Amino acid sequence: MTRRTAFFFDELCLWHAAGPHALTLPVGGWVQPPAAAGHAESPETKRRLKSLLDVSGLTARLQLRSAPPASDEDLLRVHPAHYLERFKALSDAGGGSLGQDAPIGPGSYEIARLSAGLAIAALDAVLAGEADNAYSLSRPPGHHCLPDQAMGFCFFANIAVAIEAAKARHGVERVAVLDWDVHHGNGTQAIYYRRDDVLSISLHQDGCFPPGYSGAEDIGEDRGRGFNLNVPLLPGGGHDAYMQAMQRIVLPALERFRPQLIVVASGFDANAVDPLARMQLHSDSFRAMTAMVRDAAERHAGGRLVVVHEGGYSEAYVPFCGLAVIEELSGVRSAVRDPLRDFIELQQPNAAFRDFQRQRLEELAAQFGLCPAQPLQAAR
């Protein structure tokens, strides 16, 4: 079944520059200048995704849109004024370090506002009934950003800013955020840790970023207790680990919460060739997770689903993973075939690893008080 999928993109988002880096290391001292892309959070992963959509013909089947930048009113619902002022001043001065692993260049402030604006508009389009679902190709990403501190290539909390705008404009009460970026969604967690109107679920590589963080015991506080679920997965985990996490934790949690809107923080850095992680997913892993969460949205949220782009640092492979997600959202299949899918499938963990990971997931599900998921059927 084909669906009305809106795709939010603006070329200016690709113009954010982090300055001279080799992967994530500032050039200087013992760090040599890079021969190619430079900083890991390069525009090329997003540019090549958009190019693959265009060349495959899929763009023509989507509602291609841009959006205005996030307003001060939008941003101030999440970020204090002094943070906006500090960010703008550093950007206007030519850039520098805004926080841990958060370098910016000239114009980054305005581009980050636009990135958040794309996410806001994506939620607006779905909640207004203009699209069945939406994908926001936001850059810079947002899920590590704290209210008053940039972190991990993130400068505004794009998804939180969009959710708070949606609450103000559309009166939506219950929103679920599923973060499958390989790095923990610590910014989203911090913003909603004491609230029960947003369910935050993070699937991430155990101990990857923030360095050493697992988070399984961090389930929220006060009214938010039980509404923050962290699912740390063992390094080296692959397709089976994520399918088990979806079936055993994510889907039952959505069933219990019954959101009116689901937002996915979609990083593609759990893919098997990403330079900043050690997981083993291929494009069909992201396709399968999208199908699961889409069916959950149709069951609980009237189909209202928005996917917001986060990380993913393999220029060669991110486009195939992103294409798979957008094909699944839209119900339109292109002629593109993933050239690494079968190779990655052969590298999947052995049975002993899979059994150990499954046991850990069972223990987490019991800790979270979750019953096994029933098979989801799309709403008719």
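Cβ from N, Cα, C; glycine included.
None of the substitutions listed is reflected here, since the structure keeps the original residues.
Note that this is a predicted model, so its numbers are computed, not measured.
As written in Swiss-Prot, here are the features:
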ACT_SITE  His144  active site, proton donor/acceptor
BINDING   Asp181, His183, Asp269  Zn(2+) binding site
MUTAGEN   His143 to Ala  Loss of enzymatic activity against both acetylated and trifluoroacetylated lysine substrates
MUTAGEN   His144 to Ala  Loss of enzymatic activity against both acetylated and trifluoroacetylated lysine substrates
MUTAGEN   Tyr313 to His  Loss of enzymatic activity against acetylated lysine substrate but only 15% decrease in activity against trifluoroacetylated lysine substrate
MUTAGEN   Tyr313 to Phe  Loss of enzymatic activity against acetylated lysine substrate but no effect on activity with trifluoroacetylated lysine substrate
Problem set entry | Near-site residues: Zn(2+), ref Asp181, His183, Asp269, CB cutoff 8 A to centroid | Val182, His204, Gln205, Cys208, Phe209, Gly267, Ala270, Leu276, Ala277, Glu310, Gly311, Gly312
Exercise. So how many other Cβ atoms are close to His144 (mutagenesis position), meaning within 10 Å of its Cβ?
Worked result: 29
Seminar exercise, completed: Sequence-ordered mutagenesis positions within 10 Å (Cα) of Asp269 (Zn(2+) binding site), taken from His143, His144, Tyr313, are Tyr313
Exercise. Which of the recorded positions listed here (Asp181, His183, Tyr313) have a Cα atom within 10 Å of the Cα of His143 (mutagenesis position)?
Worked result: Asp181, His183
Exercise. In whole Å, how far is His144 (mutagenesis position) from Asp181 (Zn(2+) binding site) when you measure between their Cα atoms?
Worked result: 11
Seminar exercise, completed: Whole-number Å distance separating the Cα atoms of Tyr313 (mutagenesis position) and His183 (Zn(2+) binding site) is 12
Seminar exercise, completed: The answer, for which of the recorded positions His143, His183 has its Cβ ringed by the most other Cβ atoms inside 10 Å, is His143
For this session: Express the distance between the Cα positions of His183 (Zn(2+) binding site) and His144 (mutagenesis position) as a whole number of Å.
Result: 9
